[in-house]
Structure formats: C-alpha cells, structure tokens
Amino acid sequence: METYVNKLHEGSIYTAAVQYNVIEKDDDPASLTIWVPMFQSSISADMLIKELINVNILVRQISTPKGPSLKIMINSRSAVLAQMPSKFTISANVSLDERSKLAYDITTPCEIKACSLTCLKVKNMLTTVKDLTMKTFNPTHEIIALCEFENIMTSKRVVIPTFLRSINVKAKDLDSLENIATTEFKNAITNAKIIPYAGLVLVITVTDNKGAFKYIKPQSQFIVDLGAYLEKESIYYVTTNWKHTATKFSIKPIED
C-alpha cells in the first residue's frame, strides 16, 4: 500500500483532505478514487495517516438527481478518526475508472491501494471558487489564473488555466484592466500546489487580498477544482514532480 502526506500547513490544527485509491473485492473489480469530505484535525499527520490505512471501506452505486453517485461507508474503531466523516456520497463520474464493472445498488467491500493526506489551513482560512462567485453582484468579467508548472524530471512546462472568480468592472474602469492584471495581482500568489482530492485540485496561497481578492483573507488558501483535467497523468507523478514556477492573470469579459 502506498501512502502520501502533503503538508501545506504546519499548524497544530489543520484541515485534512483525504483521498483513497481502492479496488473492489470481487471477481471483476472496479478501480475507484474516494475523497473524504474535509475535516478538522489536531492529530499529527504521521499518526493520522497510519490510522487512515486501517479502515474498512464499503461502496454502493446509487442514482441521485445529480447523476450516478457512490455511497461510501468507512468503518474504524480508532478514536483518532472520530472527526472524519464515515458516511457520505460522491460523484461516480469522477470516482470510477471503469463504471461498467460496478454493480448497481450492491454494497461491495474495497481494498485500499493508496491513501493521500493533505494538511491544509483551518476551515476559515480556505476559500473556493464557488464562495467568491456567489459574492459577486452583476459580474461583467472573469479572472483566469494561468498557473505554470515545470516537470522537474523532463524540464517540460505546462500551463493550467483556472477560473478564479467573476468580478464587476464599471465601464469607466475598462481601460485600466490591463494595469490591474499586472499590478494588483503581481504579488497576490506566493505558490500553487497540485494535490490529490476529488481527482486533482490546485491549492493557491494568497498573500494580498486587495481588489479582486478582497473577499479572501491574507495568507489564506484558495482551492480550485481541476476535475479530470489531468486524468491521463499519474496523480502521484504529478504531485511529486510538478513544480509551480509562475502565475499570470487574464481578465476576460463574460460571454453571453
């Protein structure tokens, strides 16, 4: 079994982002990715990861208004995992590598192949794209972060465009948009890191919360869902070998 610990926060209390790679225990097993709803923990990461791999996982495919889903049940006798959600539902479209192999409405035990734990900042220091978009009244433009990574094994570079948030820009300020992108955002981001969670997510640390980032607390972490963007790459390979080198910004008008 493989285990990975990504420490993006060193505090005594942190938010745990846990992802399992599992395989069904049956004659025609399906491979699944399971991510646990984030939870707060004060247990050391090294101790927590040891308990995370000693759980029993049951999976059942169900139908929901949001599409095919998986009902997950995690059983553990460890008090260390008392804060971790034990029953939850995730998207089958993101989770399943081979959905045709998973039976409908049958509870199946799974074997853990890999477990990843990422330590993030506490809940009130985390922000998502959804959080910011909901706070924008009559949005006119979108802010796109062009995050550049270098593969340290091959020296090749890749740029991942990520939607950050929508903003409202008045007509009189349109001419200054280019200046905003080069000055206001210049020092906003100190680093970006790809971690395994719900597939893959990008964690951006924001240092300057002026202007377009005014709803984000300084030094908070901004979580961007990459979904299946890198589904053909090994999660372990990407998280280990991709180094963030730069971030540029683009401000685009919202298209009808």
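Backbone N, Cα and C atoms are what each Cβ position is placed from, and that goes for glycine too.
Here is what Swiss-Prot records for this protein:
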VARIANT   I13 to T  In strain: ATCC 51908
VARIANT   M47 to L  In strain: ATCC 51908
VARIANT   P65 to L  In strain: ATCC 51908
Problem set entry | Separation of alpha carbons, I13 (variant position) and P65 (variant position) (Å) | 36
For this session: Report the same-chain neighbours of M47 (variant position): residues 6+ apart in sequence with Cβ closer than 8 Å to its Cβ, ordered by sequence.
Result: V80
For this session: Let me know how many other Cβ atoms fall within 10 Å of the Cβ of I13 (variant position).
Result: 12
Exercise. Among all the protein chains here, how many other CB atoms are within 10 A of the CB of P65 (variant position)?
Worked result: 5
